[in-house]
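Visitor: Sharing the record's features from Swiss-Prot:
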| type | residues | note |
| --- | --- | --- |
| DOMAIN | 580-651 | domain 'PAS' |
| DOMAIN | 726-948 | domain 'Histidine kinase' |
| MUTAGEN | His729 to Gln | Loss of autophosphorylation |
| DOMAIN | 974-1095 | domain 'Response regulatory' |
| MUTAGEN | Asp979 to Gly | Loss of activity; when associated with G-980 |
| MUTAGEN | Asp980 to Gly | Loss of activity |
| MUTAGEN | Asp1023 to Gly or Asn | Loss of activity |
| MUTAGEN | Lys1080 to Leu | Loss of activity |
| DOMAIN | 1133-1228 | domain 'HPt' |
Amino acid sequence: MPAPHRLYPRSLICLAQALLAWALLAWAPAQASQELTLVGKAAVPDVEVALDGDDWRWLARKRVLTLGVYAPDIPPFDVTYGERYEGLTADYMAIIAHNLGMQAKVLRYPTREQALSALESGQIDLIGTVNGTDGRQQSLRLSVPYAADHPVIVMPIGARHVPASNLAGQRLAVDINYLPKETLARAYPQATLHYFPSSEQALAAVAYGQADVFIGDALTTSHLVSQSYFNDVRVVAPAHIATGGESFGVRADNTRLLRVVNAVLEAIPPSEHRSLIYRWGLGSSISLDFAHPAYSAREQQWMADHPVVKVAVLNLFAPFTLFRTDEQFGGISAAVLQLLQLRTGLDFEIIGVDTVEELIAKLRSGEADMAGALFVNSARESFLSFSRPYVRNGMVIVTRQDPDAPVDADHLDGRTVALVRNSAAIPLLQRRYPQAKVVTADNPSEAMLMVANGQADAVVQTQISASYYVNRYFAGKLRIASALDLPPAEIALATTRGQTELMSILNKALYSISNDELASIISRWRGSDGDPRTWYAYRNEIYLLIGLGLLSALLFLSWIVYLRRQIRQRKRAERALNDQLEFMRVLIDGTPNPIYVRDKEGRMLLCNDAYLDTFGVTADAVLGKTIPEANVVGDPALAREMHEFLLTRVAAEREPRFEDRDVTLHGRTRHVYQWTIPYGDSLGELKGIIGGWIDITERAELLRKLHDAKESADAANRAKTTFLATMSHEIRTPMNAIIGMLELALLRPTDQEPDRQSIQVAYDSARSLLELIGDILDIAKIEAGKFDLAPVRTALRVLPEGAIRVFDGLARQKGIELVLKTDIVGVDDVLIDPLRMKQVLSNLVGNAIKFTTEGQVVLAVTARPDGDAAHVQFSVSDTGCGISEADQRQLFKPFSQVGGSAEAGPAPGTGLGLSISRRLVELMGGTLVMRSAPGVGTTVSVDLRLTMVEKSVQAAPPAAATAATPSKPQVSLRVLVVDDHKPNLMLLRQQLDYLGQRVIAADSGEAALALWREHAFDVVITDCNMPGISGYELARRIRAAEAAPGYGRTRCILFGFTASAQMDEAQRCRAAGMDDCLFKPIGVDALRQRLNEAVARAALPTPPSPQAAAPATDDATPTAFSAESILALTQNDEALIRQLLEEVIRTNRADVDQLQKLHQQADWPKVSDMAHRLAGGARVVDAKAMIDTVLALEKKAQGQAGPSPEIDGLVRTLAAQSAALETQLRAWLEQRPHQDQP
């Protein structure tokens, strides 16, 4: 008992191993398979399947029928598209599954062997597309065939005739999965077998000359030939190998499945089999029925004695017989002969002739056994025998496409009709249309050409032939006019009367060809693209050949002369070539800079001595090598980088490269200018690269030093600018007190005239010193590139008039006549910076008066429109002492002066005016030119091109009234003044007192903040730079307090007050929360103007002063608008004034409300548009402050992408200005007298 106990585990292990091995064998093919979707015929027929009850019950239990297929496809049996499986086998599988009530499943395996293994292991139920020659058929049982399998022999078109019985010495191409090697070796022992993975590859090998003969089944061959190789190969004969047909294969032990499959296949009617064959286009490509007709013993003996039959055909009888340009015989008759070859086993040797007479002569002489295509003619039946006709076709009339050409047979009377000589239609046509004149031609092509050339009016030909020629060679020239009422022409084979056996064989074979096959052949050749050799088609080539022959003869004669000259010139050319080569060698080697030539792979072809000297190598070390191979740079990584640069960036892009590079060679870094140029041959193909470099290390070092020097000079210039600005601040602070006190002393009435004169002198001197500081700052700004112009709409006439008014008194004091000449045509308003233009004109006029002792100074202005712009010239001429050319060259340099006349002595001034003036004009895009000569005088011309602006529809501003004292503001404000400089604090307080303001002063930021918290102020004016709390900090604290919740006072106006002339000072003030910035020194009039502008913008609810509260008159001008503009615009029409102003008030109020809504929505483009609209209303009443605000808002909103505090402030300011404008307009209207409308 112990022994079985010990053996039990070992037996169990063995059993487990066996089961595992079986499972792995079963699993392996399943893993290699791919499940496909079966796509069968759309309409699957129902057939009567005779099965017993057991079979139906077995099928009901099985439910799924699995078909195995394998790669590669065998079209048309197996065709795979992605995961779809279709084809002839798929159609039959669909019929089987449908009629058995089964679900069909398809598994595809990579090879045939794997599919057969899957069948043996039970993974699949059956396999398709197998025949009786399969080498493994002992393990298979085959169903009844569902498709015929006739092996056929295929050869290239035009191949020499080889007996199909043995194929001796031929290379035989076969699909490895089609026929076993033993079967082919027995059938063709003298042939060399070549196996290919698929039938398509085997057939391609024959088509492209890699093999001589292909053997495959007729269905697959027909499909492949018709799809891809119709013009390359042809079926020449059947291969006498029995295959048994294409069947389904099942395991040998699965007899029940075999029985039910056979039951379905046998129940399929023949019509359905034909339908499936035709569904895959296999009914007409080649004959699929190779069953030979029943030949008699004498006929079989005749075929054995005459294996080759000579067939005479017309060279050009398209589309029945023709020879292509590749010398291959084709046409309808050729296809019919191919079918006959398959059914008889005879080989046909084609003999081409040009005419029917030659063809008949060949038959009578015995040189030909039969005619391939001939019209059946009763006259010829006396010596010829005709076969059954294989083409019957009606006769048609072909004419030119002319209006007078015959349109039908009734119009042939009196016309010339061309026919082929000895045509059967000639006697019929002459009997039917005796008035027609008949001319003959050798062949149909010549007859067509006679009509096309006008030698005949019409040609009578079969419809097939006529259509072929007209569509192919005479399109647009000839046309088929109509059918001819003659019996249809019949095309048949013909032999001499004694060839009875041959004619019987031909007739039996023809009768075995179905009408469908014949119709398919005719249909194919109706639209064939065969290229027959016709005189018409090739006459140009023939003419060309004749011309080439004559040209060749001429060239031959010329060649003799050429050779004699060539011999004489050769030595001269050799000497010239040697000279050129020597010149190129000297040119390249004599160049001091390295030059090299490389091929497209980067190998060195040529280099000069400078290249070799740079790296210290010989030519042998670099020629024929790439940069990494030669490694002359000493660094392998750098060598690879340079090699990649040449190949990828120059050779690949094919663009010249010029660049500076830093290269380290043998431990030394050199800066080189490198150039590389790709070059090619005459065809544009890249051949290599020409390159070189120039060592620019020293030049690069000089440039670096130059850059450092420039940076040092720029730093010194910036230090100078900062010094000048700082200096101006230090000078302006005490100057502010001096000028302000002097101005107040001059304004206050006094009886002490001598004191006033002294004060006037001191005031003028201080103003001159201030102008000096301004000039210094202007030149510093210009040199720093931070000088900005502010062009605005300006009336061009105002600019020279203002300069004349300023200098008129000075000119009268010196006894000089100051003249203004204007020649302004078509120009009104222009865009210009009026302040800077006045500065230029003032400098030029002032200099002219300064250096003129007698005579006159003329300011001339000329302006003409030039498109959208205006060409403007200002010219200042004097009769002074004049300036030499040497002095003129110095005048426009900063701080340069030249002496005046000998009597006048040295010229006063700083020497900055002319320099600044020229630079200002250049910034405006113009030129300033001086012309002068000693003793003659000087003329300075300024030429500008200015943008013109449409003239504003408003009245001109009234002339400024000349007053002894400036007017005071119309409101009394509570003002807090802050400055740590006592004189400036006292001055500003007295200026504000003079203007009628209520002033409280503080000498520090801390004191000012305390006073602001205790009292309500309308305006705060603070110095910017103070110890402790600066003006900027004071502004920030005030604005923070105003923004705090619960702040009940009105927001105050905050001015910065500074002597700094830095260009960004105003921005710094606004950034700190100030409304604006005042610059020291400031006069009383300027201070009044700034206060009035601030009051207008802020619309302070301060009660008016006694002066402002007085009843207004028509001459009074309100702060927010111009009454003069309104009166001029309305011609003082009271009704129109009220109507206009009411509309302005209403429109402005609605536009401001809409603007605020758009501002809340952050719709910046529409905000900009609304601001532009508000500007129009403001211009009507000349509301200058409001115009400035809306223009700034319009510009700022353009292109804005997000929130902007600056836009927020502009919108608030604009709303306040609009409210103030409305209040003042209504108050002005109330003061005006009411008039009844007429």
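Glycine residues also receive a Cβ, built from the backbone N, Cα and C atoms like all the rest.
What you see is the original sequence, not a version with the noted changes.
Remember, it's a predicted structure, so these values are computed and weren't measured experimentally.
Mind running through what each feature is packed against?
Guide: Mapped onto DSSP helix, strand and coil, the domain 'PAS' (580-651) counts 41 helix, 10 strand, 21 coil.
Summarising model confidence by region, the domain 'Histidine kinase' (726-948) averages a pLDDT of 76.
The Cβ of Asp979 (mutagenesis position) has Leu985, Leu988, Ala1001, Asp1003, Thr1022, Asp1023, Met1026, Phe1057 as same-chain neighbours under 8 Å, each 6 or more residues away in sequence.
Its Cβ taken as reference, Asp980 (mutagenesis position) is surrounded by 17 other Cβ atoms within 10 Å in the chains shown.
For Asp1023 (mutagenesis position), other Cβ atoms within 10 Å of its Cβ number 26.
Here the domain 'HPt' (1133-1228) has, by DSSP, the following mix of helix, strand and coil residues: 82 helix, 0 strand, 14 coil.
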Visitor: Write down the Cα-Cα distance for Lys1080 (mutagenesis position) and Asp980 (mutagenesis position), rounded and given in Å.
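Guide: Spelling it out, the Cα of Asp980 (mutagenesis position) and the Cα of Lys1080 (mutagenesis position) are 14 Å apart.
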Visitor: Provide the number of Cβ atoms within 10 Å of the Cβ of Lys1080 (mutagenesis position), excluding the reference atom itself.
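Guide: By my count, 25.
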Visitor: In the domain 'Response regulatory' (974-1095), how many residues does DSSP assign to helix, to strand and to coil?
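Guide: Summed over the domain 'Response regulatory' (974-1095), the classes give 55 helix, 25 strand, 42 coil.
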